[in-house]
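Chemist: One structure, as structure tokens, below. Some questions next.
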Amino acid sequence: MERSPAVCCQDPRAELVERVAAISVAHLEEAEEGPEPASNGVDPPPRARAASVIPGSASRPTPVRPSLSARKFSLQERPAGSCLEAQVGPYSTGPASHMSPRAWRRPTIESHHVAISDTEDCVQLNQYKLQSEIGKGAYGVVRLAYNEREDRHYAMKVLSKKKLLKQYGFPRRPPPRGSQAPQGGPAKQLLPLERVYQEIAILKKLDHVNVVKLIEVLDDPAEDNLYLVFDLLRKGPVMEVPCDKPFPEEQARLYLRDIILGLEYLHCQKIVHRDIKPSNLLLGDDGHVKIADFGVSNQFEGNDAQLSSTAGTPAFMAPEAISDTGQSFSGKALDVWATGVTLYCFVYGKCPFIDEYILALHRKIKNEAVVFPEEPEVSEELKDLILKMLDKNPETRIGVSDIKLHPWVTKHGEEPLPSEEEHCSVVEVTEEEVKNSVKLIPSWTTVILVKSMLRKRSFGNPFEPQARREERSMSAPGNLLLKEGCGEGGKSPELPGVQEDEAAS
């Protein structure tokens, strides 16, 4: 039998080294499938490969994790200093040209779009690395997100699509349960998720100094989560309620001017916010207030939104929103009421109507008059404005345009606010913009999230705080106004969920 020239010329010592290396590598990689390391014929001694593993293990211990679905995943998760970084050997990425094709392709398995970090509580979605939790609410949580491409931090709100579809803004609320849609209705009815995408496309195009900017939205089709990326405002909410040191009257006036301009801009875009309150008003670096958190907002058609559902925070709800009459009510007037409650909080550090029980709170909102404490003393003009904003009749309640002209707001005309035409321009979106309003995360991101849960030995939502159920309540503000700090920079979340109270679902 003839032997090939390559085999005849092979050094016996090299052949021995090859066999020893094959046995050693097989022992180290017995849990992985793949090509036999000895097939290359020039493997170095096993100590060369071991040296590339031990230093990495000393500086960054390899976490012990269960294998989930495929070998690709374990390769993607391989820590720094592993055999993928060896300069020689069957899995090296060095200049050797005699490696097996399968071994050569292994480094390309690692994705730069979706990956999971070895650090605790860190998941990466596309270019965003999710870090600590900075807020929470009834519809999801807010996490600090680091954009590696831009070297910049954002706030990523993780929302439940099921809850979003139930409460998110539609042109009209769906009919009551059990009723059927009328025959011969509108020519085109958008699917629920399409309606959400349409409104997201509008929110992405909103551009106003007093409205928080929505950067982009990521969607994982295989999961319930929807990820909204917002500008990060590190100064946080304008105030936490209750507050022992409320704002001076002049500071409250300046903040109200910002809120009214932002609210007028939203109404111009045919959006009602439905959850105006101090924790949803964030301070920018320039000291101006920005309206945030559109989790229960509504888009409307015509001159005003005609609403029939209850949403928002109980202590900030208008009487008509909690009425048992079943009649529809104005969305714009709803926002004015909530802004009036917010203004009251600014100067008194608490809500005008307080009770630990939801039914008692509703009764006070609908029936009791607004009471002004003796301290701190405020001007009669401010009291007049608050009473007009907290008019229990939405038909006679003051509107945004009249608030802008109120003597307390303008200092009797000395500081007029810009007209609607000067600071509002209607945003229109095309079908293409609606189509591209949400970026889809590759479906195998689900596997990454599952791996994160397995690593934490928890099968719950990795973004959901454990104490959420303990803090949820329908009463307000008593048990719901958890924090007592106030003032600028009380905390550093952008778009926190709900702190005065969680939005009612």
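A Cβ is built for glycine as well, from the same backbone N, Cα and C atoms used for every other residue.
The model shown is predicted, which means the values in this text are computed figures rather than measured ones.
Residues annotated as active site, proton acceptor in Swiss-Prot, with sequence analysis given as evidence: D275. Annotation comment: Swiss-Prot describes I134, G135, K136, G137, A138, Y139, G140, V141, V142, K157 as ATP binding site, evidence class sequence analysis. The domain 'Protein kinase' annotation in Swiss-Prot covers 128-409 and is backed by sequence analysis. According to Swiss-Prot, the experimentally introduced change S74 to A is described as follows: Decrease in phosphorylation by PKA. Quoted from Swiss-Prot for the published mutagenesis T108 to A: Decrease in phosphorylation and partial inhibition by PKA. Almost loss of inhibition by PKA; when associated with A-458. What Swiss-Prot notes for the published mutagenesis of R172 to E is this: Loss of substrate recognition and interaction with CAMK4. In Swiss-Prot, the entry for mutagenesis R177 to E states: Loss of substrate recognition and interaction with CAMK4. The structure shown retains the original residue. Here the residue is the original one, while Swiss-Prot reports the published mutagenesis S458 to A with the comment Decrease in phosphorylation and partial inhibition by PKA. Almost loss of inhibition by PKA; when associated with A-108. Here Swiss-Prot notes a mutagenesis experiment, F459 to D, with the remark: Loss of binding to Ca(2+)/calmodulin. What Swiss-Prot notes for the published mutagenesis of F463 to D is this: Loss of binding to Ca(2+)/calmodulin.
Mind running through what each feature is packed against?
Modeler: Annotation note: D275 (active site, proton acceptor) sits in a coil segment as assigned by DSSP.
Under DSSP, V142 (ATP binding site) is assigned to a strand (E or B) in the three-state scheme.
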Chemist: Between I134, K136, G140, V142, D275, which of the recorded positions has its C-beta surrounded by the fewest other C-beta atoms within 10 Å?
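Modeler: Among the recorded positions I134, K136, G140, V142, D275, the sparsest Cβ neighbourhood within 10 Å belongs to I134.
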Chemist: Can you give me the average pLDDT across the domain 'Protein kinase' (128-409), rounded to a whole number?
Modeler: 87
Chemist: Pop the Cα-Cα gap between D275 (active site, proton acceptor) and I134 (ATP binding site) into the table, whole Å please.
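Modeler: Roughly 19 Å, rounded to the nearest whole number.
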Chemist: Round to a whole number and give the Cα-to-Cα distance in Å for the pair G140 (ATP binding site) and D275 (active site, proton acceptor).
Modeler: 15
Chemist: Tell me the Cα distance separating K136 (ATP binding site) from D275 (active site, proton acceptor), rounded to the nearest angstrom.
Modeler: 15
